[in-house]
Amino acid sequence: MFGYRSNVPKVRLTTDRLVVRLVHDRDAWRLADYYAENRHFLKPWEPVRDESHCYPSGWQARLGMINEFHKQGSAFYFGLFDPDEKEIIGVANFSNVVRGSFHACYLGYSIGQKWQGKGLMFEALTAAIRYMQRTQHIHRIMANYMPHNKRSGDLLARLGFEKEGYAKDYLLIDGQWRDHVLTALTTPDWTPGR
């Protein structure tokens, strides 16, 4: 009679080859597997991660916080799954969502080493960006990449992101302050949400 009812949004997008959905508590082991398998591959592109990133127990508390962000609409953390949702092949995070007169957020993403070069991130981000623009009514999505990360720059350009600037010592990546190219995608036919 008195059951728990979650108000975490249920977002599950499908593409030709993927399921792109918000991560939840039951994904702890999948996320741990993804980060453990790709730890060395992702290291040059990400902030320093502690060991808990590679263990389900480390993801339990993190996912509780992520679910709160989902409820508040302040961030949306997507897992990129194979069609059977057995394995996470990548992640796409829309964070620091601001409404009001800005309606903007930041995009971060990564894909597992064995899945690179197949167009899967383009496929996933096309669906996730469409969701953020049409359902979350985001006008501006900002994404930044290190100048030597040609793959990321090419992906963002293909998605329609435009270069807006260059920031020195912008983010602490792999223990070093790194320069980044600043890009953004705006929604030309933006409409406010209800």
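Quick reminder: no glycine exception, Cβ is built from N, Cα and C everywhere.
Feature annotation from Swiss-Prot assigns domain 'N-acetyltransferase' to 18-188; the stated evidence is sequence analysis.
Experimental mutagenesis is annotated in Swiss-Prot for CYS54 to Phe, with the remark: Loss of acetyltransferase activity. Secondary structure from DSSP puts CYS54 (mutagenesis position) in a helix.
Counting every protein chain shown, 18 other Cβ atoms lie within 10 Å of the Cβ of CYS54 (mutagenesis position). Looking at Swiss-Prot, you'll find the mutagenesis CYS54 to Ala noted as follows: Loss of acetyltransferase activity, can still suppress uS5(G28D) defects; when associated with A-105.
For the mutagenesis of CYS105 to Ala, Swiss-Prot gives this note: Loss of acetyltransferase activity, can still suppress uS5(G28D) defects; when associated with A-54. The structure shown keeps the original residue. If you draw a 10 Å sphere around the CB of CYS105 (mutagenesis position), it holds 23 other CB atoms from the protein chains shown.
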Average pLDDT across the domain 'N-acetyltransferase' (18-188), rounded to a whole number: 96
